[in-house]
Each structure stands twice: as C-alpha cells, then as structure tokens.
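Worksheet: one structure, shown below.
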Amino acid sequence: MKRKICKALICAALATSLWAGASTKVYAWDGKIDGTGTHAMIVTQGVSILENDLSKNEPESVRKNLEILKENMHELQLGSTYPDYDKNAYDLYQDHFWDPDTDNNFSKDNSWYLAYSIPDTGESQIRKFSALARYEWQRGNYKQATFYLGEAMHYFGDIDTPYHPANVTAVDSAGHVKFETFAEERKEQYKINTAGCKTNEAFYTDILKNKDFNAWSKEYARGFAKTGKSIYYSHASMSHSWDDWDYAAKVTLANSQKGTAGYIYRFLHDVSEGNDPSVGKNVKELVAYISTSGEKDAGTDDYMYFGIKTKDGKTQEWEMDNPGNDFMTGSKDTYTFKLKDENLKIDDIQNMWIRKRKYTAFSDAYKPENIKIIANGKVVVDKDINEWISGNSTYNIK
C-alpha cells in the first residue's frame, strides 16, 4: 500500500537501476502486446503439437474442447504476452521468476534486493491463472478462459527459460536481455511440431495420473524449470559462446513448446471430464483475486483484511497488503493466505469476509468490483460486490 513509502522508494530505485542497465523491458521470452513474439509462438506451437500428437482413442469431448480452444487462438496468444504489459504488474517482474530448488523468486534469494519480498512466483501464477481458466471454461466463457490460459502459459514459458529459474535478473547480468533477444530473432528455427509421442504414450499419460491438480502442476513445472536452470549454468551465461547460446535456446524453447502442449492437454482433460481438483482435499491456503472498480476514487489506502470463520467457531484473519500500491482504481490484486489448521476442508469454512479499517481519521471509501477465492486449484467463491465500503466496515462474501 502507499503508506509503505520508504520501502516503496527503495523498490522504485531498484527499478530505475534495472531499466538503466537494459535497453528494453526485462522479459524472459519476448512478447508483443498484440499477441506476437516468442511467447505467442510457444503457445501456438503448443496447440499444434497437441493436435499432431492426439491418438485415435482420445475422447470426443477432448477433441471438441480442443476445437473450441483453436477457435479462440488469438485470445490464447494475447493472454500469453499480456503479463509483460499488465499495468498492475510489479515493476521488477518478481512474480515471473521461480527457482525450482528454493521455491522462491529473486526477491527472497538475491542479496541485492532490499525491498519487500514478493510471495507470488512464476509457478504460483501458473496455478492461479489455470484455476481461473478452468472456472470460466466450465461456465462457457471460452474467450475469457482462453485468455487466462494464455496468461498461465506465459508464466510457464518464463520459468522454462535459462535466466528466470536461475533467478538471474538484468541487474545480475546483461545476458538476461541479450539472450531473450537472441532467442526472439531466431525463434522460427527453434519450432517443434511434436512432443515425440502420441497422447496414449508415456509423456502424455503421465500428465493425467495425479488427480491433485496443485501438486501435479507444481512438480510438472519444476521438471522443466530445473532443465532451464541447468542450461543457464552450462550454456546460457555471458561467459558462454554463441554456439552455446544456440544450444540453450534450442533446448529451452523446445521444452517450453512441449511443456505447454502437455499443460494444455491436462487442461482439456480436466474441463472435458469435469474434474474437481478440490474434492476431499485439505485446504492449506486460500488465494484471493480481487478486482477494484474502475470508477473514479474507487481505490483506498486504508487497511484491508480478509477473514474466515469455520463451523467450529474459530476465526482467522489476514491483512491484505502487497508491496507497492494495491487496491488502486481498476487494479487486480492477488493475496495468498496460509491456514493455521491444515486439516480443514473447504466445506468446513462457514463464513468469509473482507474488512476495511481506517488508516487516518479522514478515511476514504473503497469500491471492490469482484472477489474470487481459489482453493486447491478451484474457484470456490465468485462474488460480485460493486458497493462502496466506508469507514470501519465488514463485507461478508460467504
């Protein structure tokens, strides 16, 4: 929030130094706002690979949903590049990084970073946007669902690069931007058209084995990220040759395309079969995705909280306070809440609420537009609010 002025200024100074050291934005793979570039190539090829690899015994429902996805291909491409242009994004793209060995982005692992650490990572963003995509798909909102799926695949592509899973930023190395440019200029020669097998063979069948979506997604991403990180140290740093970089781009871009095909395959099976990733599972964390109204002065600098009450009468409440400015007019903010009781099921939670508390005597009102709560990879609450919340107030969302 804005009241965190000191560390916000530190973060701004870091952002300034980062931009000063790079001639372009700090992307992992390149992507243009119009849905072109390396990220768009990856998702386009991912769909093409899956189509080429479909075995004859794939269910008709999966084939039908693949056709719907293809009809919305431009939305997939737009979603795949959007996170690099999102006005709500962190200035240093902290949530586009994820070290598969530490489970952190560079805001926790890199010694030069002195501002508030960012809890979101490239890996957690994959799961969040995948959950939103499944939710909208199951409601028949295919265009929005495909855009969300594209966003998920953007982050998947990011953590497959050599630099992002190694938590090497443009502050750490000029190679970050140079390698991205190198790959973008040669991306056509790195396209692949198959994962090397049909969907009734091991690579694809293994993808469907673990019904726990969150656990599967994290470990699936980890495998590809580990390859990317390893390639950074063996072939993609500034000390390596152009031939090394060519090898690094070839391997990691092929992995991005193959991995994307596999992830989309899992998505299509989940929506085709109506799989519920939350059934019978304990809830260890809740993810809130809050949209603030675009109406003038809808944002707030007051303290904001999220709380729950379980059927046994116990309550838990968290402050919602991301580094930098959140709850701004038109913003979309994400918060992750760890539950004290890890034995809870989602049905054990009786009530949920958001609460506003004055920061000063002269409080400003706040107008949230919508809040979605995600548990175990499923949207469990979708609440349209569109009401002004004034003073010290509580708004029940469940």
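Note: Cβ is positioned from N, Cα and C throughout, glycine not excepted.
Here the original residues stay in place, and none of the substitutions has been built in.
A quick note: this is a predicted structure, and the numbers were derived from the prediction, not measured.
Within 10 Å of the C-beta atom of Asp158 (Zn(2+) 1 binding site) sit 30 other C-beta atoms, taking all shown protein chains into account. Sequence annotations record features per position, and here Swiss-Prot assigns Zn(2+) 1 binding site to Trp29, His39, Asp158.
Summarising the annotation, Swiss-Prot assigns domain 'Zn-dependent PLC' to 29-278.
The annotation Zn(2+) 2 binding site is assigned in Swiss-Prot to His164, His176, Glu180. Residue density at Glu180 (Zn(2+) 2 binding site): 26 other Cβ atoms are found within 10 A of its Cβ, drawing on all protein chains shown.
In the three-state DSSP classification, Asp297 (mutagenesis position) falls within coil. For Asp297 (mutagenesis position), the number of other Cβ atoms no farther than 10 Å from its own Cβ, over all displayed protein chains, is 12. One entry in Swiss-Prot concerns the mutagenesis experiment Asp297 to Tyr. Its note says: Binds less Ca(2+), small decrease in PLC, sphingomyelinase and myotoxicity, increased hemolytic and cytotoxic activities.
Positions annotated as Ca(2+) 1 binding site by Swiss-Prot: Asp297, Gly299, Asp364, Ala365. Counting every protein chain shown, the number of other Cβ atoms lying within 10 Å of the Cβ of Asp364 (mutagenesis position) is 16.
Long-range C-beta contacts of Tyr303 (mutagenesis position), restricted to its own chain and to partners at least six residues apart, with a cutoff below 8 Å, comprise Glu319, Asp321, Lys356, Arg357, Lys358, Tyr359. One mutagenesis experiment catalogued in Swiss-Prot, Tyr303 to Phe or Asn, is accompanied by this note: Increased dependence of PLC on Ca(2+). Dramatically decreases hemolytic, cytotoxic and myotoxic activities.
Here Swiss-Prot describes Asp321 to Ser as a published mutagenesis experiment; the accompanying note says: Reduces affinity for Ca(2+), decreases toxin activity. Around the Cβ of Asp321 (mutagenesis position), the number of neighbouring Cβ atoms within 10 Å comes to 16.
A strand conformation is recorded for Asp333 (mutagenesis position) in the three-state DSSP classification. Asp333 (mutagenesis position) has a Cβ environment of 20 other Cβ atoms inside 10 Å. The mutagenesis experiment Asp333 to Gly is recorded by Swiss-Prot, whose note states: Decreases toxin activity in vivo and against aggregated substrates in vitro. May destabilize interactions between the N and C-terminal domains.
Quoting Swiss-Prot on the mutagenesis of Tyr335 to Phe: Dramatically decreases hemolytic and cytotoxic activities. Sequence-distant neighbours of Tyr335 (mutagenesis position): residues of the same chain at least 6 apart with a C-beta under 8 Å from its C-beta are Val287, Ala288, Ile290, Phe306, Trp318, Met320, Asn322.
For Lys358 (mutagenesis position), the count of additional Cβ atoms within 10 Å of its Cβ stands at 16 [all protein chains shown]. What Swiss-Prot says about the mutagenesis result for Lys358 to Glu is this: Decreases toxin activity in vivo and against aggregated substrates in vitro.
As a published mutagenesis entry, Tyr359 to Phe or Leu appears in Swiss-Prot alongside the note: Dramatically decreases hemolytic and cytotoxic activities. Secondary structure at Tyr359 (mutagenesis position), taken from DSSP and collapsed to helix, strand or coil, is coil.
While the structure shown retains the original residue, Swiss-Prot records the mutagenesis experiment Phe362 to Ile with this note: Dramatically decreases sphingomyelinase, cytotoxicity and hemolytic and myotoxic activities.
For the mutagenesis of Asp364 to Asn, Swiss-Prot gives this note: Increased dependence of PLC on Ca(2+). Dramatically decreases hemolytic, cytotoxic and myotoxic activities. The structure shown keeps the original residue.
Reported as a whole number, the C-alpha separation between Glu180 (Zn(2+) 2 binding site) and Asp333 (mutagenesis position) equals 28 Å. Comparing local CB density within 10 A for the recorded positions Trp29, Phe362, the maximum falls on Trp29. When the binding-site residues His39, His164, His176 are compared by the number of other CB atoms within 10 angstroms of each CB, His176 has the fewest. The distance from the Cα of Asp333 (mutagenesis position) to the Cα of Ala365 (Ca(2+) 1 binding site) comes to 18 Å. Cα separation, Asp364 (mutagenesis position) to Trp29 (Zn(2+) 1 binding site), rounded: 41 Å. Measuring Cα to Cα from Ala365 (Ca(2+) 1 binding site), the recorded positions that fall within 10 Å are Asp297, out of Trp29, His39, His164, His176, Asp297.
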